[in-house]
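Written out below as structure tokens is the structure these notes cover.
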Amino acid sequence: MAVSWRSWLANEGVKHLCLFIWLSMNVLLFWKTFLLYNQGPEYHYLHQMLGLGLCLSRASASVLNLNCSLILLPMCRTLLAYLRGSQKVPSRRTRRLLDKSRTFHITCGVTICIFSGVHVAAHLVNALNFSVNYSEDFVELNAARYRDEDPRKLLFTTVPGLTGVCMVVVLFLMITASTYAIRVSNYDIFWYTHNLFFVFYMLLTLHVSGGLLKYQTNLDTHPPGCISLNRTSSQNISLPEYFSEHFHEPFPEGFSKPAEFTQHKFVKICMEEPRFQANFPQTWLWISGPLCLYCAERLYRYIRSNKPVTIISVMSHPSDVMEIRMVKENFKARPGQYITLHCPSVSALENHPFTLTMCPTETKATFGVHLKIVGDWTERFRDLLLPPSSQDSEILPFIQSRNYPKLYIDGPFGSPFEESLNYEVSLCVAGGIGVTPFASILNTLLDDWKPYKLRRLYFIWVCRDIQSFRWFADLLCMLHNKFWQENRPDYVNIQLYLSQTDGIQKIIGEKYHALNSRLFIGRPRWKLLFDEIAKYNRGKTVGVFCCGPNSLSKTLHKLSNQNNSYGTRFEYNKESFS
């Protein structure tokens, strides 16, 4: 089916507009800097010595400055959560743009990697040219101490060279540890290496303080390429033949021939030798604002998370899932948000994000998370909270909470699922443990659904193991019964899909009788499901929310952009596992 431009603009329009603006800024900055160092009269002599390497190194540096400043803004998660929840961002389309903060962070990171490669390659050429093209006439312009000096000395004995090598090493560690395989299998490595960005920014501020590249300051008394007759003062000579015979070098573009020569057959002689000065470091102007903002937020988050929570209970669920319920004074959160957990007994520095499956309300202060036991951190954390003999049992006695290790939380932080209650119709699709963001929304509806705009919720949950449905089977049954008792049976449409049939009889029973008729074997037929939703919600805007594997996300994303004959628009929102 053809793409609906109305749906495409709703889902992709603002994102692509922002991408175009960001890309234009990079291209404009690169090209403007390239022309400055290629044609600017103040860099005439430096360009003669270094050539194209000078232009590429400085142009790539300007792009690096821009992206090294922008990459920090998406990481100000407390600020983003505040903007999302405040009335200062009333537009839902603008709030949805905040969901792309992680994608923008990755885009800036990839750009930094690419242009760092260009920058390094250009400076390797510059180091060679500094050595080979050593200038006897303009000694202060040289970075090398003598002609044919080993270029490696410039790399390892100068401040820009040494800090540049260190930054390349740090960046390489951050890149390799950011791959999907390492993030999933060993999150510790990703966490520790990513915090090296503090070292990277310290090296960056030192990197620009070397002063190796210099520009000419006295253009008025020494135009680039002017004739010097070794006299103490300037004079005009009526010998145009002298100019054509002794001065073969053309004037650089952007700097015209002296009017005395072009109009009166006279040429201006140099009044003095050129003077050079190191470029003023500009990197700190780019990064100081975002870096200070980020550091201020980290300080605020440290103060906010400095008090440990009180663990109320710990439960072990099937398929290696653990639930923790806790309380903390003055803690508030909205459905769909997430927090980070920090347990010093497991790791002194690591913080791991988990979606809230239960939010505090006005009547109860308890909140909770569900953890899938994947990786060494969650395994060690489970072993601390649940003794081996109790890992397969139900809720632990409250009296044991005094033996729990100290646990600190940071947050809450915003996520796309906060918008699910702001649509009149929402479609929530979960794959496996991806159900956790929707659990807090279902709990909120169970508590009180009337204050929210939502009037119809389609909840689709796909699992391989039927035991996984037991994580929230009680919640789904209570929600179903609540709306039946309130004569609103069409408020929540629950569909559970099981991709494997082994042990299906284990969930069939009186306790979960309400779910039996909503349990299907196989995978959803997504196209038919979207057509059905569009048919029963003609002309409305349906919010589509997905948390699951990439294959599932791509399918729903594609269907959300397709046209339908009912005038229904699907707005796609996604959360990722990693």
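Placed from the backbone N, Cα and C atoms, the Cβ positions cover glycine too.
Residues as originally present; substitutions not included.
Residues or ranges marked as domain 'Ferric oxidoreductase' by Swiss-Prot: 58-303.
Residues belonging to the domain 'FAD-binding FR-type' (304-419) score a mean pLDDT of 83 in the model. Swiss-Prot lists 304-419 with the feature domain 'FAD-binding FR-type'.
With a 10 A radius on its CB, H16 (mutagenesis position) counts 13 other CB atoms from all the protein chains. Under the heading of mutagenesis, Swiss-Prot lists H16 to Q and annotates it as follows: 50% reduction in H2O2 generation, without any effect on superoxide generation.
Looking at Swiss-Prot, you'll find the mutagenesis H47 to Q noted as follows: No effect on H2O2 or superoxide generation. Listed in sequence order, Y37, N38, L54, C55 are the same-chain residues at least 6 apart in sequence whose CB falls under 8 Å from the CB of H47 (mutagenesis position).
Classification of H222 (mutagenesis position) by DSSP places it in coil, neither helical nor stranded. Among the mutagenesis experiments that Swiss-Prot reports, H222 to Q is described with the note: Loss of H2O2 generation with predominant generation of superoxide.
For C226 (mutagenesis position), the count of additional Cβ atoms within 10 Å of its Cβ stands at 18 [all protein chains shown]. Experimental mutagenesis is annotated in Swiss-Prot for C226 to V, with the remark: Loss of H2O2 generation with predominant generation of superoxide.
Here Swiss-Prot notes a mutagenesis experiment, H246 to Q, with the remark: No effect on H2O2 or superoxide generation.
The annotation that Swiss-Prot gives for the mutagenesis experiment H248 to Q reads: No effect on H2O2 or superoxide generation.
Where Swiss-Prot documents C270 to V as a mutagenesis experiment, the accompanying text is: Loss of H2O2 generation with predominant generation of superoxide.
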DSSP helix/strand/coil residue counts for the domain 'FAD-binding FR-type' (304-419): 24 helix, 39 strand, 53 coil
H16 (mutagenesis position) versus C226 (mutagenesis position) - Cα distance in angstrom: 50
Protein Cβ atoms within 10 Å of C270 (mutagenesis position), excluding its own: 18
Neighbour count (Cβ, 10 Å) for H222 (mutagenesis position): 19
